[in-house]
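Novice: What Swiss-Prot says about the mutagenesis result for LEU438 to Ala is this: Loss of budding into the Golgi membrane; no effect on Golgi subcellular location. Under mutagenesis, Swiss-Prot gives LEU439 to Ala with this note: Budding defect; no effect on Golgi subcellular location. What Swiss-Prot notes for the published mutagenesis of CYS440 to Ala is this: Decreased palmitoylation. Looking at Swiss-Prot, the entry for mutagenesis of CYS443 to Ala says: Decreased palmitoylation. The annotation that Swiss-Prot gives for the mutagenesis experiment LYS1006 to Ala reads: Mislocalization of glycoprotein C and glycoprotein N to the plasma membrane.
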Amino acid sequence: MVRTYLLLLLLCGPATPFFNHLMDVTRRLLDSSNATWQRDQPDTHRLSRLDAHVMSMLGVGSHIDEVSVNHSQHLHNFRSYNCEEGRRTLTMMDPKSGKFKRLKCNENQTLSKDCASCIEKKSSIMKSEHLVYDDAICQSDYSSPEAMPDHETHLCRIGPLHIQHCTHEAKRVQHVSWFWIDGKLRVYDDFSVSWTEGKFLSLFDCLNETSKDHNCNKAVCLEGRCSGDLQFCTEFTCSYAKADCNCKRNQVSGVAVVHTKHGSFMPECMGQSLWSVRKPLSKRSVTVQQPCMDCESDCKVDHILVIVRHFYPDHYQACLGSTCLTGRAKDKEFKIPFKMADRLSDSHFEIRIWDKERSNEYFLESRCESVDACAAITCWFCRANWANIHCFSKEQVLILVAVSSLCILLLASVLRALKVIATFTWKIIKPFWWILSLLCRTCSKRLNKRAERLKESIHSLEEGLNNVDEGPREQNNPARAVARPNVRQKMFNLTRLSPVVVGMLCLACPVESCSDSISVTASSQRCSTSSDGVNSCFVSTSSLLQVSPKGQESCLILKGPTGTAVDSIRIKTTDIKLECVRRDLYWVPRVTHRCIGTRRCHLMGACKGEACSEFKINDYSPEWGHEEELMAQLGWSYCVEQCGGALCQCFNMRPSCFYLRKTFSHLSQDAFNIYECSEWSYRINVLVSTNSTHSNLTLKLGVPDSIPHGLISLSSVSQPPAIAYSECFGEDLHGTKFHTVCNRRTDYTLGRIGEIQCPTKADALAVSKRCISSDSIIFSKVHKDSVDCQSSIIDPMTIRNRNKLPSTVGSVTFWPTETSVEAAIPDLASATMLIRLDGYTIQFRSDSNKCSPRFLSLSGCYNCEAGAKLELEHVTDFGTALGILECPSLGYTTYYEVKNTLEKSIRTMHLNGSHVEAKCYFRCPNSESQLTIRGELIYLFNDDIRHHNQTLSPGLSPKSGSGWDPFGWFKASWLRAIWAILGGTVSLIIGVVIIYMVFTLCLKVKKS
């Protein structure tokens, strides 16, 4: 017995397909042709497979055109074809004409898989030979074509059917729900379907009482010549005597009624088809940068005048020298103020201007010639005008002399008044003082006499008063007493001189300056010389170098084993930005609500028992549309009980079921990325240049970037300022950025961006079920057969157009960048970069050329971002050489590419003193020259030059100290003559006094 069971178990596995096949054949022989056809339709045809008692699309015979030849001419590319195997006919609807076409093969032929031709293969009994492309159902009772409202959809085109004009379209293949009556097709986005019972003959099966045939002419029932059950006699007039037909309620679910915003109707057919559609696409809103052809600019001493003609300017961003300024223009002619230091050298400037709509960006480029350092100070009452004495005009000198004279007179008057007051007071106090002093002297004399008497009495009583050794000690004590005060007096005089000496030493100290260059010497062990005299060295180093302000360079000078400079790596700062470190939150679609509903009378379809209360939020009803696409979208499913009985077109008195699906439809194919700024960090763009390469790099803290045979990174940077903005930013598909108030993740507060949150762009474009929102975003109210839905979903496109960047929020101006957002903050940063070289190759020849440099000028400002400009001219006797200028007292080193033609070069120096006079050395391969650089620099206080609607972008702080050097002008060249006269006069007076004292001393000695 056990063996028998084991044998059956072993046979069950292999025999299962055979039994399944046998059951399928049996079912096909027993079932009706309609049931077999429904079962053999594709699995995606949920609607046509819904109920075996509902009429299929094959029943609309008069509207079907059969095609037996040239099938490929009728297969248009707005469908996706798959005829599988064993299909002899393909029926499909043309959305433009509203007609049905049936591709048909002969009896012994079947359609190919792509449906384009017929192949010699007979159809099988195991699969229905009729295939319908469209998932649809039909009914016998329907309204007239005029009862259908016009199209109400966001689609522009469906295949060849043109619905509405769209300027910008996006093509997509999707399932489209449609409704059809007698060759007329309509498409709606929002609709509901109710299945009603009532005075419809299609809900009853009538039997001819005489012939017992079901082919009874139902038209006679409308004349009252039929009898039937209670439901039939309730709706129609029954004749119980000599009735032609006897009618009973069949199993058809009811008659479908479609409800739209503009009316209701009964369709002849309704379904859903996979078609190629065109959806509206929003206009590309990316900001286009273009030159401002008819704009003018004029460089003034303290501002740039800009004139715009063909558009109305709004936000602008202007950079001159090391300063970048942002603001808003009030008119077509506006001024952009700049720091005085930015006019001390020839500077290229660039202005970016946005129009009022912020959809077009224009740029204007030009150059401002330098002005004299003293001429750059154009203000009268500002601090810079009175801090630089060597820039004083004649009027200022006269004012200074007058003010000094007035101060001296005022001081003399005060001293004279104090003297008069003191003299008058002394005259009053003098008698009292004389009496008091007389009393004090009298008392002191008496006390001294008594003390002497007492002392003499004590000494007389003591023994040993006549000791011989006491005499010498008493004689030496007065000498010591006299000597000690002399030593103290000398020490006191020395301490009085100490502050003066310290002050003189402080004035004698040289000025200090941070270097913007460092040198690296190659090891001789890693150098080699080729046969043609070319030396090759490999350099490996890790060096820290301070980042220069905008428009200036930092240099890494590479030297050979002999200490001769042979190459350099230049790092020029192009700009500095305070950029948002973005943290993506979610994607937001641009949608509106969409509600789909269908009502079933009790005991019809799925409305049975407690089915309505058991209906879940993710359940599906076939009348809603294509399940795969509809249920893949974010939405919520509900079942709402409605009335039953005759008043609600139902035969059953129990409540009917209204199946509701709340979902969304796109306003356009747009999605918006919403992100917040977790922090703000500096981003410094630099140009790294060697003798053979040029690379544009971006320096970020802790993010290295590659250079030839090395890496460069931002080693340290000052703490960025706190940005008083805690809201979000958004970005559309074209890169246009905007600021907005938004919900954070898992917060779905209505009325702000983030009511719907999608994890990816693809999810937002499809409003997939991976998106998250609250079902309260759509308010719905069911009215028996229809549903009224309302929503106030925020349109991100409106927010984008209103808050497009650049924009000023509070006191901060935000500017769009390629990947993030930049904030304009008037702060100076201090940054250091790390340069790592590993096997960097330098090649050079041992030349013997000499250099001839000459100092021309040194002008500009000290302790400022722009720095001072050092101008030299240089030339070699032959060839090209790399010259190094070193100023040890200033801590400054830089390089020059010296050629055999006379050239002028300008370098930037950062100093912290007003008067400069230092010895420098200019070294070439076969020469060393000594230069003396001299100059008078000015100090420009960091005054706020902005208007009320302007903001300074962040910059880099100067490499020297900060502050005003108030005593530096004492060393100015124009004061040297004065100091020489004063010094000569004082020296003459001191010499005369010394000679007189020596002469007097000699006379006293001679007389004694």
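Just so it is clear, glycine is given a Cβ too, placed from its N, Cα and C backbone atoms.
A quick note: this is a predicted structure, and the numbers were derived from the prediction, not measured.
Quick one: where do these features end up spatially?
Specialist: Within its own chain, LEU438 (mutagenesis position) has no residue 6 or more apart in sequence whose C-beta sits under 8 angstroms from its own.
Counting only same-chain residues six or more apart in sequence, none has a Cβ lying under 8 angstroms from the Cβ of LEU439 (mutagenesis position).
Applying an 8 A CB threshold to same-chain residues 6 or more apart, the list for CYS440 (mutagenesis position) is empty. DSSP assigns CYS440 (mutagenesis position) to a helix in the three-state reduction.
In this chain, no residue six or more apart from CYS443 (mutagenesis position) has a CB-CB distance below 8 Å.
In the shown protein chains, 7 other C-beta atoms lie within 10 A of the C-beta of LYS1006 (mutagenesis position).
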